[in-house]
Amino acid sequence: MASAETVLPSISTLTTLGQFLDTQEDFLKWWRSEETQDLGPGPPNPTGPSLHVSLKSEDPSGEDDERDVTCAWDPDLFLTNFPGSESPGTSRTCALAPSVGPVAQFEPPESLGAYAGGPGLVTGPLGSEEHTSWAHPTPRPPAPEPFVAPALAPGLAPKAQPSYSDSRAGSVGGFFPRAGLAVPAAPGAPYGLLSGYPALYPAPQYQGHFQLFRGLAAPSAGGTAPPSFLNCLGPGTVATELGATAIAGDAGLSPGTAPPKRSRRTLAPKRQAAHTCGHEGCGKSYSKSSHLKAHLRTHTGEKPYACSWDGCDWRFARSDELTRHYRKHTGHRPFCCGLCPRAFSRSDHLALHMKRHL
């Protein structure tokens, strides 16, 4: 008996427990209603849809007639009979979805008590069911503020630069030639502003080339520009100026003066006409004696060059005339037109024909 008294509870305790179970059953009937309630764990997410949990009653259809849809529990009475630890900052209203019954507002389950861990009525019968919507809302981390670039000063606003051209290659305010990254310079930038940027490619050494080729020191026209100014101009402009200075220095002219043009044909000294025709009324002179002999044949009528073709008695004073005549018999035409298939036996005939193609 002593062991039974220590194990079994008293009759008064069992009586109180029976009333407690009846109250739990009534609470479950009220809680599991056919209405759709918004039991979201926290404030609605602006980027996503609101969470709605539809709880359907598991009571048999016979008990629906006994329930009064107009009755509702008094929240003050419920909080008085079943106190619980209320977490601060969770006072929110839970509105029933529109249905056939009247619309009423109740306190959310978070304001009725901490059902998951605090002492309350719902801990026992509802503790076995895992409802994520009854848990306390977890604090949401603050959203990162959008990045706002600092306002630029009025003088530092970037300006659109024109595309690269040969005429502006390496000039101040333009772009470096043959470069993937454009480094524009301000129009009023002082000398040496771009000296920190390395050369994108080695500049052609025109000055050294002229020194090695001619064996002379390249003279400088005027004063020497400072290195910072050369870096600001860019490699293309520096190389061009050095090359122009070297060429002008070798010619003894200023950089702006073009060197005089030289003819490719060298004029040979003119031969003196030492051979003069002695026929009366003819004073022609020739540099060669053979030319004078051919000319005298026109006065004397001598024709030493006769045609050897059978049946041809033509005779000529010059050998080249006999050669052209002989081509008439053979049909040889060495002078061909490059624009058409025609050919000629004489060069002067080909020259006249080429004028027709012009």
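Placement of Cβ uses the backbone N, Cα and C atoms for every residue, glycine included.
Nope, none of those substitutions made it into this model, it's the original residues.
Remember, it's a predicted structure, so these values are computed and weren't measured experimentally.
One entry in Swiss-Prot concerns the mutagenesis experiment T23 to D. Its note says: No change in transactivation activity.
T23 to A appears in Swiss-Prot as a published mutagenesis result, with the remark: Greatly reduced transactivation activity.
According to Swiss-Prot, the mutagenesis experiment K56 to R carries the annotation: Abolishes sumoylation. No change in nuclear localization but no colocalization with SUMO1. Reduces inhibition of megakaryocytic differentiation. No decrease in bone marrow precursors to form megakaryocytic colonies. No effect on erythroid differentiation.
Long-range Cβ contacts of K270 (mutagenesis position) within its own chain (separation 6+, distance under 8 Å) are none. In Swiss-Prot, the entry for mutagenesis K270 to A or R states: No effect on DNA binding. Transactivation activity reduced by 50%. Loss of superactivation by CBP of EP300. The structure shown retains the original residue.
A mutagenesis experiment is reported in Swiss-Prot for this position, K284 to A or R, and the note states: No effect on DNA binding. No change in transactivation activity. No loss of superactivation by CBP or EP300. Around K284 (mutagenesis position), taking its Cβ as the centre, 12 other Cβ atoms fall within 10 Å, counting all chains.
Record note (Swiss-Prot), mutagenesis H295 to N: Loss of DNA binding and transactivation activity. No change in interaction with SIN3A nor with HDAC1. No effect on repressive activity. The unchanged residue is displayed. Same-chain residues at least 6 positions away in sequence with a Cβ under 8 Å from that of H295 (mutagenesis position) are, in sequence order, C277, K284, Y286.
One mutagenesis experiment named in Swiss-Prot is H325 to N, and its note says Loss of DNA binding and transactivation activity. No change in interaction with SIN3A nor with HDAC1. No effect on repressive activity. Taking the Cβ of H325 (mutagenesis position) as centre and 10 Å as the limit, one finds 17 other Cβ atoms among all the protein chains shown.
DSSP assigns H325 (mutagenesis position) to a helix in the three-state reduction.
K284 (mutagenesis position) falls within neither a helix nor a strand when secondary structure is assigned with DSSP, and so counts as coil.
For the recorded site, K270 (mutagenesis position), the DSSP three-state label reads coil.
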